[in-house]
Amino acid sequence: METNVPKRKEPAKSLRIKVISMGNAEVGKSCIIKRYCEKRFVSKYLATIGIDYGVTKVQVRDREIKVNIFDMAGHPFFFEVRNEFYKDTQGVILVYDVGQKDSFDALDSWLAEMKQELGPHGNMDNIVFVVCANKIDCSKHRCIDESEGRLWAESKGFLYFETSAQTGEGINEMFQTFYLSIVDLCENGGKRPTASSSASFTKEQADTIRRIRNSKDSWEMLGVRPGASREEVNKAYRKLAVLLHPDKCVAPGSEDAFKAVVNARTALLKNIK
């Protein structure tokens, strides 16, 4: 009598991926990687010279992932060294220090450098990016709040995590989500799955929130010229209110931006006869 023995499910093939770190010097790129791979924090700062390379293995679902990590020096001096390592990358860890505004402002420059080195045929849409707002343990010195960092990341369809290499906060969760997204990319034919969060608000809303956040006065906040009439102020306010009202806009920082617009309108109308 024959019995039907169920076939054993063959394990999924191992996957080899390439990951690079990007960001200014001293933002904690190497410390984040060491915290995850070696479960330790190195308090003494040792600048990365050119490129640090490491290999680690992780398990994602039922699949073994062999990760080649290229930790790139952030100092401009090492551009000629790191520019060879952008190609054939599946994942990017983009790091800034929440206490250094310059490191946050430099994120766009890092993306521009990568785009330039990939050349006209390079496609950054097929790479998983995760933004690490690092050193959140230094809360007293923080100058880039979570909503500003999250807005920048999500407006580009990037993952975003608050991290501390010193305490380990957010590190494991970040890497797990990061690797899972890369596996999804590879299983999706090399195309990055659309991040649901990036579709929840428009570029216009994101750009407007940034403009309001960086405005020097109430006139600039509403986008009207100094000395504008009451009608012009109200018209500008209504347009912004429709765009940013918390009931309609879910972009990070929208509620604060809306309140700022309300206060700006009130302040201007007090001085307009």
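Just so it is clear, glycine is given a Cβ too, placed from its N, Cα and C backbone atoms.
As the structure is a computational prediction, the values presented were derived from the model and not from experiment.
Here is what Swiss-Prot says about this protein:
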type	residues	note
BINDING	23-30, 71-75, 134-137	GTP binding site
DOMAIN	217-273	domain 'J'
MUTAGEN	SER30 to Asn	Abolishes GTP binding
MUTAGEN	HIS75 to Gln	Increases GTPase activity
MUTAGEN	HIS75 to Leu	Abolishes GTPase activity
**Fill in**
In the three-state DSSP scheme, MET72 (GTP binding site) belongs to strand
**Fill in**
Candidates LYS29, HIS75 (recorded positions); min other-Cβ count within 10 Å returns HIS75
**Request:** Go through GLY23, GLU26, MET72, ILE136, the listed binding-site residues, and name the one with the sparsest Cβ surroundings, counting other Cβ atoms within 10 Å.
**Result:** GLU26
**Message:** At a 10 Å cut-off from the C-beta of SER30 (mutagenesis position), count the other C-beta atoms across all protein chains.
**Reply:** 22
**Spatial neighbours of SER30 (mutagenesis position) among the recorded positions MET72, HIS75, ILE136 [C-alpha, 10 Å]** = MET72
**Message:** Return only the integer: C-alpha distance in Å from GLY23 (GTP binding site) to HIS75 (mutagenesis position).
**Reply:** 9
**Message:** When DSSP is mapped onto helix/strand/coil, what comes out for GLU26 (GTP binding site)?
**Reply:** coil
